[in-house]
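Annotations for this protein, taken from Swiss-Prot, read as follows:
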type: MUTAGEN; residues: Tyr63 to Leu; note: Changes iron coordination
type: BINDING; residues: Tyr63, His111; note: heme binding site
Amino acid sequence: MMRTVQLRTLRPCIRAQQQPVRPSTSATAAAATAPAPARKCPSSLFAKLGGREAVEAAVDKFYNKIVADPTVSTYFSNTDMKVQRSKQFAFLAYALGGASEWKGKDMRTAHKDLVPHLSDVHFQAVARHLSDTLTELGVPPEDITDAMAVVASTRTEVLNMPQQ
């Protein structure tokens, strides 16, 4: 069963803090135009996206796209997808700042058996599915850009390319 969870964002929090106080001669008018009280803002991209429940829902939706895509689905044909989803969630929790450590394999080691068959075409397909998933879940473009920068930072390791 597919869960529907709306990913939340930090944007309303930021807007409330950035509203300018307009100059006024009246204290009442100044109070009326003062910024809304700042509320506690999430401190990580993981929190901005909605935390555990929202990221788990995104991982589920993401892997539904992966297994339906012939470009990349063959890499998961002998994979226990429940375990894979759990690993992906744990990695994203770490990579997006929701967990302080990663206990899994490094990206180069985790993907080494797929190389040389794994290419940039596959990496881009996976990245596109994640971006599409975040878009469908209502994540603002700024947050998608941040999340995709995290994904892009793993490219060299995932594809087992020489380090620069």
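One is the number of the first residue shown, and numbering goes on along the chain from there.
Placement of Cβ uses the backbone N, Cα and C atoms for every residue, glycine included.
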Take the Cβ of His111 (heme binding site) and count every other Cβ within 10 Å, whichever protein chain it belongs to.
19
Can you tell me how far the Cα of Tyr63 (mutagenesis position) sits from the Cα of His111 (heme binding site), in Å?
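Answer for this pair: 17 Å between alpha carbons.
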Taking the Cβ of Tyr63 (mutagenesis position) as the centre, count every other Cβ atom within 10 Å, in any protein chain shown.
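Excluding its own Cβ, Tyr63 (mutagenesis position) sees 19 Cβ atoms within 10 Å.
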